[in-house]
Amino acid sequence: MVDAITEFVVGKIGNYLIEEASMFMAVKEDLEELKTELTCIHGYLKDVEAREREDEVSKEWSKLVLDFAYDVEDVLDTYHLKLEERSQRRGLRRLTNKIGRKMDAYSIVDDIRILKRRILDITRKRETYGIGGLKEPQGGGNTSSLRVRQLRRARSVDQEEVVVGLEDDAKILLEKLLDYEEKNRFIISIFGMGGLGKTALARKLYNSRDVKERFEYRAWTYVSQEYKTGDILMRIIRSLGMTSGEELEKIRKFAEEELEVYLYGLLEGKKYLVVVDDIWEREAWDSLKRALPCNHEGSRVIITTRIKAVAEGVDGRFYAHKLRFLTFEESWELFEQRAFRNIQRKDEDLLKTGKEMVQKCRGLPLCIVVLAGLLSRKTPSEWNDVCNSLWRRLKDDSIHVAPIVFDLSFKELRHESKLCFLYLSIFPEDYEIDLEKLIHLLVAEGFIQGDEEMMMEDVARYYIEELIDRSLLEAVRRERGKVMSCRIHDLLRDVAIKKSKELNFVNVYNDHVAQHSSTTCRREVVHHQFKRYSSEKRKNKRMRSFLYFGEFDHLVGLDFETLKLLRVLDFGSLWLPFKINGDLIHLRYLGIDGNSINDFDIAAIISKLRFLQTLFVSDNYFIEETIDLRKLTSLRHVIGNFFGGLLIGDVANLQTLTSISFDSWNKLKPELLINLRDLGISEMSRSKERRVHVSWASLTKLESLRVLKLATPTEVHLSLESEEAVRSMDVISRSLESVTLVGITFEEDPMPFLQKMPRLEDLILLSCNYSGKMSVSEQGFGRLRKLDLLMRSLDELQIEEEAMPNLIELEISVSKRETKLIIPNRLRAFGQIYC
């Protein structure tokens, strides 16, 4: 486990040697020697892992190595900080820089020599403790792209959630959901121990076509052990999709009772389905039920819980359904579907070994799929190694195999994937994790290395998808064939928290207690109120990351003058001070909730963060002042509503730019944005005299663009047949996967052009107008998976029988109700049509 940290630090030394070309020779030589020694120590750590040495001596030695690796990182980051602070000085003070740099070099040489003495002591103790048999680090020397290619070969194709052994349960519960004679609000409780598949069964019901057709209003929310009723109510309101973004920001400030009244009003008189996943206390249901009308529309509520008393403790009409363990035959079927993906020939010995291990899983689906994910990447001969490892740890039948399987699966991960898994411990229980945000955080932390073939974000996505493929992480939402959000099962989250604690990796604070508290921990995370955290007044100068997931609160007690090594700041809903003191040279990620900005001098602060990679400002805030990003040449993602002007320089690595005004976009130099993948251009002015101009020529350089959104509250006339548009769109259409157009009035039918885009998977036309007929030919939209046409006006829409062969989601709504629709019946079955 410690090997993940040491390999990360070894990589950091290597990167530092490359980046600091002007480094003094003495510093360079000492660092190279230190890197060699730490690489060697890393090999012995791998040996400790491989031999499964868990004696106190090995643990003590591993702890020495862990502390040493962290101290190496501190020395490097502090030295880099001093160099950057000197490089920013101007005027006469520059004359002293040369002397200062030499003094800094002498200082780090002294620090490194102390570290070298320590590593010699660590080596002597290794020999004394008898830790030998050097094992080379796995994947050493491979480039990121090569490791990803190896992962890609081992990955399965996109797999829908497999539900084995629950077919009868699903049939019974579906009948309860669709019972037309039951007009009252009816509650279905699914209960059983963790890992049995309660959430999987509930999701199967929630996503079934019959349920979608029956319930126009559906919502899903998680509860968990540490819940706030107001948060749960807000999640239900958001999930229903009945409330505008502007309205959502208003009701975020409501008290709990006001939210109850608001949600009740939304659902009154409607046939709804609400899934409340993972309830631990009856009080949680008592807090929610007042907001869910007991109407006579045939509404339903599904509850999942581990506790029988909670399942049967709901009032009103209900049905409690207990999930059972899988039979051996069902267990083997589930295992076979996942474990044999890369094995062509299954001999008798292999089958026997597999069945012995599956038997030990005792019918627990989560244990079975994690075991299958572990074995699916191994050769038949390696199956015996896993089996032997299980037997060594299972001293008697009273020990459950699940924790052992989870631990083995973690140990088999590459160090990058281990760091990704550990990082999942920062998120609250049952939290739906936005995958793009997770990727941006992992890159900002320095855990991911790219190369000339692959961007760091692509590498990070593959490591996360490896966790999904191994069933260590669950995909929740997909778009365009990609995972967009994920969730970690609470049993696996417990594993991540336990290992993070052992590695001094994360401090997590909640209302009750810090799950792990240390003044030298790298990351500090607050899940609920900030007051408890700030009241302890700890000073952790080694902190690299601070993240806040709690409710609205004031930021007090964080002294940024002493936190100069910070790489990640995600303030969440904290009310920010007027300014942040200190030069945060190492900062790579800054996340801000718009409701918390107030007098925060966002423009002045952002412009100083020269090495920032990701700037995220939540979409509930419109930045109307000009933001100067010209010195921020490392930017990769700029996310927010920047309508006051955005000054951008040479940012070749910029991949995300959402959203800026049309005027700001037209002033940029798109030829510098060669890696831009996601672009959002929006106009906020509602003036009818205001004419918005789309410069199509500005898009011709964006050959990497995948997602394009153009939005305006005023009517913008758009032609896709002008010479400029045709020339520009011919370039970007080759890469586009998603197009969203809002408030556009088309001068001609856009479909003949849009349907030819070879990679287009999502098309959304919202509040658009076209006075004519839209036609989709038989060969049109070959890869399209989602089509939303929410038009203000449209005379006619015709889709030929063979068009859109891959469509799985369809919604058509036209305010002008006399629209003529000619749509194949097979497509009508995929969605909702209101015309």
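Cβ atoms are placed via backbone N, Cα and C, with glycine included.
Long-range Cβ contacts of T199 (ATP binding site) within its own chain (separation 6+, distance under 8 Å): D277, D278, T304. Annotation comment: Swiss-Prot describes G192, M193, G194, G195, L196, G197, K198, T199 as ATP binding site.
Across the residues of the domain 'NB-ARC' (144-453), the predicted structure has a mean pLDDT of 88. Annotation comment: Swiss-Prot describes 144-453 as domain 'NB-ARC'.
For the natural variant I108 to V, the note given in Swiss-Prot is In strain: cv. Nd-1. Around I108 (variant position), the same-chain residues at least 6 positions away in sequence with a Cβ under 8 Å from its Cβ are V27, V75, Y79.
According to DSSP, R113 (variant position) sits within a helical segment. Listed in sequence order, D30 are the same-chain residues six or more apart from R113 (variant position) with CB atoms under 8 A from its CB. According to Swiss-Prot, the natural variant R113 to K carries this note: In strain: cv. Nd-1.
Counting every protein chain shown, 11 other Cβ atoms lie within 10 Å of the Cβ of E167 (variant position). For the natural variant E167 to A, the note given in Swiss-Prot is In strain: cv. Nd-1.
For the recorded site, E256 (variant position), the DSSP three-state label reads helix. In the structure as shown, the Cβ atom of E256 (variant position) sits within 10 Å of 14 other Cβ atoms. Quoted from Swiss-Prot, the note on natural variant E256 to D is: In strain: cv. RLD.
Note: Y264 (variant position) has non-local neighbours R290, A291, L292, P293, i.e. same-chain residues 6+ apart with C-beta under 8 A of its own C-beta. A helical conformation is recorded for Y264 (variant position) in the three-state DSSP classification. According to Swiss-Prot, the natural variant Y264 to H carries the following note: In strain: cv. Nd-1 and cv. RLD.
Natural sequence variation is annotated in Swiss-Prot for D286 to E, with the remark: In strain: cv. Nd-1 and cv. RLD. Neighbours of D286 (variant position), defined as other CB atoms within 10 A of its CB across all chains, total 13.
Natural variation at this site is recorded by Swiss-Prot as K346 to N, annotated: In strain: cv. RLD. In the three-state DSSP reading, K346 (variant position) counts as coil. Taking a C-beta cut-off of under 8 angstroms and a sequence separation of 6 or more, K346 (variant position) has the following same-chain neighbours: F340.
Using a 10 Å Cβ-Cβ cutoff, L435 (variant position) registers 22 neighbours. In three-state terms derived from DSSP, L435 (variant position) belongs to a helical segment. Swiss-Prot gives this note for the natural variant L435 to V: In strain: cv. RLD.
Where Swiss-Prot documents H440 to R as a natural variant, the accompanying text is: In strain: cv. Nd-1 and cv. RLD. Cβ-based neighbour count (10 Å, all protein chains) for H440 (variant position) stands at 28.
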- Message: What are the sequence-distant neighbours of G194 (ATP binding site), meaning same chain, six or more residues apart, C-beta distance under 8 angstroms?
- Response: R306, L366, H489, D490, L491
- Message: Out of M193, L196, which of these binding-site residues shows the lowest number of other CB atoms within 10 Å of its CB?
- Response: M193
- Top Cα neighbour of G192 (ATP binding site) in the set of variant positions E167, L435, H440: E167
- Cβ distance under 8 Å to K198 (ATP binding site), same chain, sequence separation 6 or more: which residues? I190, F191, G192, D277, D278, T304, T305, R306, L323
- Note on the structure: Here the binding-site residues are G192, G195, G197; the one whose Cβ sees the most other Cβ atoms within 10 Å is G197
- Query: Between the recorded positions E167, G197, E256, D286, which lies closest to H440 (variant position), Cα to Cα?
  - Reply: G197
- In angstrom units, rounded to an integer, how far apart are the Cα atoms of L435 (variant position) and L196 (ATP binding site)? 25
- Find the shortest Cα-Cα separation between G195 (ATP binding site) and the variant positions E167, E256, D286, and name the residue that gives it. E167
